[in-house]
Amino acid sequence: MYALAFDLKIEILKKEYGEPYNKAYDDLRQELELLGFEWTQGSVYVNYSKENTLAQVYKAINKLSQIEWFKKSVRDIRAFKVEDFSDFTEIVKS
């Protein structure tokens, strides 16, 4: 299982995407969901697939690199392998 995490420069995003700039995050979410990624939090997306996982990361990076406003506003983008993904939300909330 692999994940993608990215950070965008908001001032550049506002200029390149326009207002409301936060809709850009919805657009990215839709694109990544089409490639099998699920939004977890912030700008972190996980692909839970057991097959061709690195290929899915490549497809996602390739797709994102074709979005002009994303290319101009991305500050950092990382892909990483997830060995264990534990949800501690209930422990914290109870």
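Glycine is no exception: its Cβ is also placed from the backbone N, Cα and C atoms.
Among the mutagenesis results in Swiss-Prot, Asp7 to Ala has the note: Significantly reduced ribonuclease activity. The residue drawn here is the original one. In sequence order, Ser43, Val74, Arg75, Asp76, Ile77 constitute the residues six or more apart from Asp7 (mutagenesis position) in its chain with CB-CB distances below 8 Å.
DSSP gives Leu13 (mutagenesis position) a helix state. Within 10 Å of the C-beta of Leu13 (mutagenesis position) we count 20 further C-beta atoms, all protein chains included. Among the mutagenesis experiments that Swiss-Prot reports, Leu13 to Ala is described with the note: Nearly complete loss of ribonuclease activity.
Among the sequence features in Swiss-Prot, the mutagenesis site Phe37 to Ala is noted as follows: Protein unstable. In sequence order, Leu4, Tyr45, Val46, Asn47, Gln56, Ala60 constitute the residues six or more apart from Phe37 (mutagenesis position) in its chain with CB-CB distances below 8 Å.
Where Swiss-Prot documents Ser43 to Ala as a mutagenesis experiment, the accompanying text is: Nearly complete loss of ribonuclease activity. For the recorded site, Ser43 (mutagenesis position), the DSSP three-state label reads coil.
When secondary structure is read from DSSP and collapsed to three states, Val74 (mutagenesis position) falls in the strand class. Under its mutagenesis entries, Swiss-Prot includes Val74 to Ala with the note: Protein unstable.
The mutagenesis experiment Asp76 to Ala is recorded by Swiss-Prot, whose note states: Significantly reduced ribonuclease activity.
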